[in-house]
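Below is one structure, written out as structure tokens; the observations come after it.
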Amino acid sequence: MNVSKILVSPTVTTNVLRIFAPRLPQIGASLLVQKKWALRSKKFYRFYSEKNSGEMPPKKEADSSGKASNKSTISSIDNSQPPPPSNTNDKTKQANVAVSHAMLATREQEANKDLTSPDAQAAFYKLLLQSNYPQYVVSRFETPGIASSPECMELYMEALQRIGRHSEADAVRQNLLTASSAGAVNPSLASSSSNQSGYHGNFPSMYSPLYGSRKEPLHVVVSESTFTVVSRWVKWLLVFGILTYSFSEGFKYITENTTLLKSSEVADKSVDVAKTNVKFDDVCGCDEARAELEEIVDFLKDPTKYESLGGKLPKGVLLTGPPGTGKTLLARATAGEAGVDFFFMSGSEFDEVYVGVGAKRIRDLFAQARSRAPAIIFIDELDAIGGKRNPKDQAYAKQTLNQLLVELDGFSQTSGIIIIGATNFPEALDKALTRPGRFDKVVNVDLPDVRGRADILKHHMKKITLADNVDPTIIARGTPGLSGAELANLVNQAAVYACQKNAVSVDMSHFEWAKDKILMGAERKTMVLTDAARKATAFHEAGHAIMAKYTNGATPLYKATILPRGRALGITFQLPEMDKVDITKRECQARLDVCMGGKIAEELIYGKDNTTSGCGSDLQSATGTARAMVTQYGMSDDVGPVNLSENWESWSNKIRDIADNEVIELLKDSEERARRLLTKKNVELHRLAQGLIEYETLDAHEIEQVCKGEKLDKLKTSTNTVVEGPDSDERKDIGDDKPKIPTMLNA
């Protein structure tokens, strides 16, 4: 047989691998091993031919230990020489060797044809050992891709002993003993593992030829079908879709439950009625509003009473009025009297930077109220979300109001839920919100009158220790225009001031101090004043006081002081004797004259060039009053009975010029009246100014005495530090040359 016929070319190997892809590991490994051993067989036969022809190969070199060196590579095997036969008969030796060579070639071909048969390999190993070629046994056994068995391992161990690799032979023997002991326990398992893995499974350094190695990898070309490609894309798209959905849902969950957006959820805004002890008896000064809300309480307590007669209570109640009049207190009292849950929110709590949060909070609030009906929903500062809509506004800006309108329409009239809103600007609310069917009942909570103020003062005075001289009625008459909150603050300020003075009770002087602080501002006792500035302030306030005292139709004088309060160096305060709901033209002119009194007094004393900027606030107030007379009250002869205040820009320039000129004329006329009166009352002006310099603060009765030149039973006082002004102040020496008023005597 020609050895070259069994050589396997790379092209043939590649084609076979492509055709037999399912059996790629076994077929590929067998072909590679057959190719390698075909090359070795060709050289082996050449060696035997040279030996038979009488040409001996060179002798092997021995190492220093005397043992023959053996290499597992093909080159070392080709150059090696088998040891001489041990028989002495040369002819017999030559015959046996020749026979052995022929048999070796035959057995090698059989072993190469069936590399997966351990029996064929064992027979070839035995023949090699008989021919004294142990190095070929070792080289072939260690070649990947050749089958092995315990018998082959024993022959391999014997070959290792012959070539002097005793340590490796001992390792093989130890592995055989281990395999035999495992076979005693489970023979089927041991035989199965031996047949499948062979010797190479017992040595980690050796690899399995069926799966290739890093040194000799298997090159594979796989042709995928259309179904495989489509299925792979579907798999990746499915995985990508699942991951995308999971990520989006996770992000949504995180954003909805983190601190940043957790506030978008409406918390439980209900108030435990057991902890709300506010009743209608605690609400004073607004009897009419309380009577309106008593109907709501009756409905919440017994709704069947109204259902039987077909009556329907309003779905919403709107409380309007100035700040501090008790709108929130009325809503709490309504819930306390009815004994139902009370939900409250401010109008500004609905909207945030995120779009849609306001509408969601409206829905959640009403859902909570429905689940705990009967209940009351109170929305304070309703104008924050219920303002008039503008077609130019963005859609998201109207979502909260639209949702509120829907919730109000969705209410059942017998559901036991009442919504109460409160606002200081009812004119700013959207008309759709206040129409019948929504906030269809409007309750005006106005400022208390004198009787209401007295009731409020009595209610708050129950909590403090009062002196016998305290009369709430007198305080009520002296505090017109004060709201319930301001009256409560007045009582508290008086009690605190009495404690600071170590008083055993709160008397009228403490209430007067608290009233002055609220009406005129806090005293600025630490302010440093020049003598000229203090004197100018005294004449300025004296001018106001003289005009208020001697002008027909002016509001009665309350107090005048040159003690700095708030932002003013001095103040002249007027209080009406009764609550006023309207004003006449004569009273408006009197207001103008009183405002002009301070400026004219400074002009009369110091000249026009030395008037101060303290007149600015007076002129602002006078201009506002004069403009209202012309544009709102119809008190102008030139303009006539026309209201110009609304849509001022829509009026013609001529009408507006006439109105402006009329305002200026009213102010000039008032200035002339004030100049005539102060010139006439010049003595009283100087007396009152001197009295203010000496006593700082004078009430209406004391002002009357000072103007008449009477002696005051009062200590002189100067709260602020007074220093000498600079020489550049032209007012410094003005008035010093005039004689002192002889009636102003030291107390």
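Glycine too: its Cβ is placed from the backbone N, Cα and C atoms.
No substitution from the list is modelled in this structure, which keeps its original residues.
These numbers come from a predicted model, not from an experiment.
Counting every protein chain shown, the Cβ of GLY324 (ATP binding site) has 18 other Cβ atoms within 10 Å. Residues annotated as ATP binding site in Swiss-Prot: GLY321, PRO322, PRO323, GLY324, THR325, GLY326, LYS327, THR328.
Where Swiss-Prot documents LYS327 to Ile, Arg or Thr as a mutagenesis experiment, the accompanying text is: Does not complement a YME1 deletion mutant, for K327R no longer binds or degrades COX2. Probably has no ATPase activity. Take the CB of LYS327 (mutagenesis position) and look out to 10 A: across all protein chains shown you find 24 other CB atoms. Under DSSP, LYS327 (mutagenesis position) is assigned to a helix (H, G or I) in the three-state scheme.
A mutagenesis experiment is reported in Swiss-Prot for this position, TYR354 to Lys, Asn, Arg or Thr, and the note states: Does not complement a YME1 deletion mutant.
Where Swiss-Prot documents TYR354 to Ala, Cys, Ile, Leu or Val as a mutagenesis experiment, the accompanying text is: Partially complements a YME1 deletion mutant.
The annotation that Swiss-Prot gives for the mutagenesis experiment TYR354 to Ser reads: Does not complement a YME1 deletion mutant, retains 20% protease activity in vitro, binds an unfolded hybrid substrate protein.
Here the residue is the original one, while Swiss-Prot reports the published mutagenesis TYR354 to Phe or Trp with the comment Complements a YME1 deletion mutant.
Swiss-Prot lists GLU381 to Gln among its mutagenesis entries, and the accompanying note reads: Does not complement a YME1 deletion mutant, no longer binds or degrades COX2. Probably has no ATPase activity. According to DSSP, GLU381 (mutagenesis position) is assigned to coil rather than to any helix or strand. Taking all protein chains in view, 18 other C-beta atoms sit within 10 angstroms of the C-beta of GLU381 (mutagenesis position).
The Cβ of ASP618 (Zn(2+) binding site) lies under 8 Å from the Cβ of HIS544, CYS595, MET596, GLY598, LYS599, each on the same chain and at least six residues away in sequence. Among the features that Swiss-Prot reports, Zn(2+) binding site is placed at HIS540, HIS544, ASP618.
In the three-state DSSP reading, GLU541 (mutagenesis position) counts as helix. Around GLU541 (mutagenesis position), the same-chain residues six or more apart in sequence whose CB sits under 8 Å from its CB are ALA560, THR561, ILE562, GLY570, ILE571, THR572, GLY598, ALA689, LEU692, listed in sequence order. Quoting Swiss-Prot on the mutagenesis of GLU541 to Ala, Gly or Val: Does not complement a YME1 deletion mutant, for E541A stabilizes otherwise unstable COX2.
According to Swiss-Prot, the active site annotation covers GLU541, on the basis of similarity to another entry.
Neighbour density at the Cβ, taken as the number of other Cβ atoms within 10 Å, is lowest among the binding-site residues GLY321, PRO323 for PRO323. Figure note: comparing Cβ neighbours within 10 Å for the binding-site residues THR325, THR328, the maximum is reached by THR325. A count of other CB atoms within 10 A of each Cβ picks out GLY326 as the most crowded of the binding-site residues PRO322, GLY326. Of all the recorded positions given, namely LYS327, GLU381, HIS540, those whose Cα is no farther than the 10 Å limit from the Cα of GLY321 (ATP binding site) are LYS327. Sequence-distant neighbours of HIS540 (Zn(2+) binding site) (same chain, 6+ residues apart, CB-CB distance under 8 A): GLY570, GLY598, LYS599, ALA601, GLU602, THR612, GLY614, CYS615.
GLU381 (mutagenesis position) and THR328 (ATP binding site) are 10 Å apart (CA-CA, integer value).
Apart from HIS540, HIS544, ASP618, the Zn(2+) site neighbourhood in this chain, defined by C-beta within 8 angstroms of the site C-beta centre, holds GLU541, GLY543, THR572, CYS595, GLY597, GLY598, LYS599, ALA601, GLY614, CYS615. In the three-state DSSP reading, ASP618 (Zn(2+) binding site) counts as helix.
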